[in-house]
Amino acid sequence: MASTRRPVGARTLLACASLLAAMGLGVPESAEPVGTHARPQPPGAELPAPPANSPPEPTIAHAHSVDPRDAWMLFVKQSDKGINSKRRSKARRLKLGLPGPPGPPGPQGPPGPFIPSEVLLKEFQLLLKGAVRQRESHLEHCTRDLTTPASGSPSRVPAAQELDSQDPGALLALLAATLAQGPRAPRVEAAFHCRLRRDVQVDRRALHELGIYYLPEVEGAFHRGPGLNLTSGQYTAPVAGFYALAATLHVALTEQPRKGPTRPRDRLRLLICIQSLCQHNASLETVMGLENSSELFTISVNGVLYLQAGHYTSVFLDNASGSSLTVRSGSHFSAILLGL
């Protein structure tokens, strides 16, 4: 019968198994090594006996046991050869080709609990009430300093309290109106509008700083933030930023114009200056000639200045004419913080 051929890996495993079996079975001392059985010697072939005083011949030491660690290291070294080698495994993986298509989806889970539409509507109403309350609190904070006592606007019931008596259609309408408003404009932190309390006399060839203002209690007037000194007429910037400033003066001539042509240098200058230094700092200025002016006229100036925190601005009137002037009460001065 033809002998079967074992692969190299099988022979390696058999050798390691033999070594492991030898670990538990020690070779007895009386046993002779394999292949050392005495064979019959032919006549005359006996070796001569050694002399009596000669040293004894060295004997071959017999192995009584196998070290387990050496056997395991041999097994590990031999396990990477043959069919278990890394190169052969890598070549086998490359021959597998592309993976197949994904399998079918698993079974669908059980359906969740049934929630009635009434419960969903109540939860939606609660969410809508919370959103409306949050919006009202923000609007109240934004408009707390905007209204004046003279506005006399009647108090209304908050919309969040009105939701309790509204039907679902009204709730949806309120939600749509809230979303249609879009993003709100940023809050203005500093602004004012004041008027001159009484008439102010300005002598000829004089530069006069206006003061003695008051806050009008009319619809549309506003005052928000600190910094306005009504007595001195100076507005101190609470924070550094860009400020839009405006001033409008109603001016009356107190003296009758002299006979003859008016001199070209008879003019008025209206200025808004920083720290009362109109020549050194940036300022807003308007120049008006008096050649064709009437006895009562209006002069205005407006623009944007950057103010540092703690710096003040005020209104100046430069009367570069040959007659005195009167700034009428009701002339106004205003400012608003545009941004930082």
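Each Cβ is built from the backbone N, Cα and C atoms, and glycine gets one as well.
Residues as originally present; substitutions not included.
Quoting Swiss-Prot on the mutagenesis of Cys142 to Ala: Enhances secretion and favors trimer formation.
Among the features that Swiss-Prot reports, domain 'C1q' is placed at 185-340.
Among the mutagenesis results in Swiss-Prot, Cys194 to Ala has the note: Enhances secretion and reduces the formation of higher molecular weight oligomers. The residue drawn here is the original one. Here Cys194 (mutagenesis position) comes close to Tyr213, Tyr214, Leu215, Pro216, His223, Leu228, Leu230, His332, Phe333, Ser334: these same-chain residues lie at least six apart in sequence, with C-beta atoms under 8 angstroms from its C-beta.
Residue environment of Asn229 (mutagenesis position) contains 14 other Cβ atoms, counted within 10 Å of its Cβ in all protein chains. In the three-state DSSP scheme, Asn229 (mutagenesis position) falls into the strand class. For Asn229 to Gln, Swiss-Prot lists a mutagenesis experiment annotated as follows: Abolishes glycosylation. Abolishes secretion; when associated with Q-281.
Swiss-Prot lists Cys273 to Ala among its mutagenesis entries, and the accompanying note reads: Abolishes secretion. Cys273 (mutagenesis position) has a Cβ environment of 21 other Cβ atoms inside 10 Å.
Among the sequence features in Swiss-Prot, the mutagenesis site Cys278 to Ala is noted as follows: Abolishes secretion. Here Cys278 (mutagenesis position) comes close to Leu271, Glu285, Phe316: these same-chain residues lie at least six apart in sequence, with C-beta atoms under 8 angstroms from its C-beta.
What Swiss-Prot says about the mutagenesis result for Asn281 to Gln is this: Abolishes glycosylation. Abolishes secretion; when associated with Q-229. Secondary structure from DSSP puts Asn281 (mutagenesis position) in coil.
Looking at Swiss-Prot, you'll find the mutagenesis Asn292 to Gln noted as follows: No effect on secretion. Less than 8 angstroms from the CB of Asn292 (mutagenesis position) sits no same-chain residue that is six or more residues away.
Cβ contacts within 10 Å of Asn319 (mutagenesis position), excluding its own Cβ and spanning all protein chains shown: 22. Looking at Swiss-Prot, the entry for mutagenesis of Asn319 to Gln says: Abolishes secretion as a result of protein misfolding, protein is retained in the endoplasmic reticulum.
Packing around Ser321 (mutagenesis position) is summarised by its Cβ count: 22 other Cβ atoms lie within 10 angstroms of its Cβ, all protein chains included. Quoted from Swiss-Prot, the note attached to the mutagenesis of Ser321 to Gln states: No effect on secretion or protein folding.
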Packing count at Asn281 (mutagenesis position) (other Cβ atoms within 10 Å of its Cβ): 13
Alpha-carbon distance [Cys273 (mutagenesis position); Ser321 (mutagenesis position)] in Å: 21
Residue pair Asn229 (mutagenesis position), Asn319 (mutagenesis position) - Cα distance, angstrom, rounded: 24
